[in-house]
Amino acid sequence: ASGQLHRPQPQEHTSTSAAAGTWRLTQASESRHRLPHCSAAPSHQDHSAMGFGPELWCPKGHTELLRLQDSELRLLELMKKWMSQRAKSDREYAGMLHHMFSQLEKQEGLGHLRATDHSSQIGESWWVLASQTETLSQTLRRHAEELAAGPLAKLSILIRDKQQLRKVFSEQWQQLSQEYAWTTQQEVEKLKAQYRSLVRDSTQAKRKYQEASKDKEREKAKEKYVRSLSKLYALHNQYVLAVQAAALHHHHHYQRALPTLHESLYSLQQEMVLVLKEILGEYCSITSLVQEDVLAIHQKVAHAVEMIDPATEYSSFVQCHRYDSEVPPAVTFDESLLEEAENLEPGELQLNELTIESVQHSLTSIEEELLASRKAVSSKEQRVWELQVELRGEELALSPGERVHLLGKRQGLREAQQQLQGLVCAQAKLQAQRDMLANKLAELGSEEPPPALPLQEDRQSARSTDQERSGVTALKTIKNHISGIFSPRFSLPPPVPLIPEVQKPLCQQAWYHGAIPRSEVQELLKYSGDFLVRESQGKQEYVLSVLWDGQPRHFIIQAADNLYRLEDDGLPTIPLLIDHLLQSQRPITRKSGIVLTRAVLKDKWVLNHEDVLLGERIGRGNFGEVFSGRLRADNTPVAVKSCRETLPPELKAKFLQEARILKQCNHPNIVRLIGVCTQKQPIYIVMELVQGGDFLSFLRSKGPRLKMKKLIKMMENAAAGMEYLESKHCIHRDLAARNCLVTEKNTLKISDFGMSRQEEDGVYASTGGMKQIPVKWTAPEALNYGWYSSESDVWSFGILLWEAFSLGAVPYANLSNQQTREAIEQGVRLEPPEQCPEDVYRLMQRCWEYDPHRRPSFGAVHQDLIAIRKRHR
């Protein structure tokens, strides 16, 4: 507890967790945990042909497959522990028998054991009994050695390969899902959004061109119109190619990639079942004795091993998890994009004088990529063939009971086949895009590309332009009328009355966001014309923020003589001013030309200051004071964090960072966000009130009276909360006892997310200084390079464990921050606290591995703590 240090010595690590599991789902468990089937399959299905097919392609099925493998791994660990104990018992028993014979030999001498004056049946019987006991001890010792060198060693290999299989399967499934989502959803949606924007720009440019009266203005408008069409056509082609690629990726994903992945997993799982059967058979053979009573037990064990059939091992699992999951529809061209566009056909490339060059360049580029893709496919096919030949040759030379040594090679073959499927998919997409481009150019032949559009000649009269526009309008009207006949009619709710909404005060307007940071405004405004009203954090003024031409613009609403204005005449209230700008569609200012189109509404977390009744001050944070309080609506007890009004805007934005993280969290071991008050100063973050206070004070005051099992349970709570954050790619960066809260029932909750960050790849690179970093809780890679990740949080969790079992002592108490960093770099770690269980301290040491990749995940830490708690009765 004094925070002294020691250098870790090399030691043999042994597994600290072993839990019973089962591979085969019993009928009773099916009745308790029956899940919906993926499809209506016949009940008398041929189980031998069943695999991890379409029933398990959905995320639920993937989760169940991972859970199945985890269950099997737990069972294998249990078997390994069992066999190890059996070998140890046999060695000890053989040693005891040998000791008995040695003692007898010392007392009587080997000659006296048999030599008698006459032939004595008793002496001969005694010699046989004693000598056969020694023979039995040698046999048992040999059996123990064979058990350790045979089944036990092979079981370790099987566990290692099964862990690797689970890891590879999970990674490949995630990779396939991410690639599928990127190709069929994200990229297509991004192009669709750009498509709509360019269609609007093109329509606007066309209108200006048609309305231009002077020659100079008309020529200028014409150039702008042509440029907009050029961009639109180029993007149209890009979108067509993306849709083609997405459709092919969809087909390949559900017809090739997923079936190959699941067939590979199913095959390897079956192979591992067969390997385990051989291992158990060898175990049964080695441990078999000849006594009748033992033989009866052995026959039962042998029968149980014989019942293992790899072909039907997973039949009950597949039957139990047949989810109702349909393959999503293939990606097709969104014809709604063409409602306002001209001369464009769905799914057809646009080849004209504006796009001929880009189409030719695209064809050249894709042909180069296709050539490289073909080489990669050919190389991978050769590698798959070589692995198959090697595997067949080794199978022929394989001795009975040695299949386990081929598991790694089988898994390598399956991985290569899966990689081949990915390369084939990429080649198919490139080939389809290349064919589409080549066919389009072949249709053109040696002719000149057609003009991009029939531009009106400058000499045409305005009257003819009006006639053409009216003709187009009439044609669109006819189209809309015809499509309306066949499209379903939807009943729409009546429009919301505008007058009562306008008369509401500013704080009740859905588009008023209060004192939110300027940086957050940029995230909320997504499309041109989006707007909101906020309160300036520095000057106590109201600001109208609008997105225009891809940039957020901010206009201070001027207040004078009880009127609010931006440029023209004022109105009595800001809601009336905003409503006037929306209804009239007049520019905000003549210079900017900005027009409001869509209000951005505040989210569900926004509370008014009047909704919260403040109580007494219960603490102080980095940004301001913390109060107890109640919600006026239902008297819910809450904790209210306030932000000092004098702080600069960048610190106020950091204050709200905690709320942005907590909005996405919903877990019993994470403190719950209730809302945010940003309508005026000071800003509040409203959270659930955790009555027990911070964990550090709890340890120092109540820790000595706390039972060991309860303390482990509280650490289990912390690990569960951090495991949830890890799944959300959230990095806490300040995990310590002082930042955890304890409920009245001694449940621990993770709190204080002021330094937290959320990154898609789970890694955050800090570029700030070291002033506020808690050095003694922070991982070395974060201190040295600013690299924060869930692995660095695991290091901090190890310090939290040490704090808990030292009952609130200060880590590295006798060292400064700099001395602590130097000691850690030299391999020095904290000594185990008094009364700390050995398996808990081993877990701490694993958390303090210098290499982040060697530290356990929070999921593993959580499971280890559960196992440790179960062992401490």
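Using N, Cα and C of the backbone, Cβ positions are placed for all residues, glycine too.
As annotated by Swiss-Prot, active site, proton acceptor applies to Asp734. Residues or ranges marked as domain 'F-BAR' in Swiss-Prot (evidence: sequence analysis): 50-313. Marked as domain 'SH2' by Swiss-Prot: 511-600. Annotated domain 'Protein kinase' per Swiss-Prot: 612-865, in sequence order. Looking at Swiss-Prot, you'll find the natural variant Thr63 to Ser noted as follows: In clone TS. One natural variant catalogued in Swiss-Prot, His251 to Arg, is accompanied by this note: In clone TS. Variant annotation in Swiss-Prot: Lys300 to Glu, described as In clone TS; the structure shown retains the original residue.
Counting every protein chain shown, the Cβ of His251 (variant position) has 16 other Cβ atoms within 10 Å. Long-range Cβ proximity for the residue listed as 'active site, proton acceptor', meaning a same-chain Cβ under 8 A and a gap of 6 or more residues, is found for Asp752, Gly754, Met755, Ser756, Pro774, Trp777, Ser796. Counting only the Cα atoms, the space from His251 (variant position) to Thr63 (variant position) is about 23 angstrom. The domain 'SH2' (511-600): residue composition by secondary structure is 18 helix, 29 strand, 43 coil, according to DSSP. Of all the Cβ atoms in the protein chains shown, 12 others lie within 10 Å of the Cβ of Thr63 (variant position). Across the domain 'F-BAR' (50-313), the prediction's mean pLDDT works out to 83.
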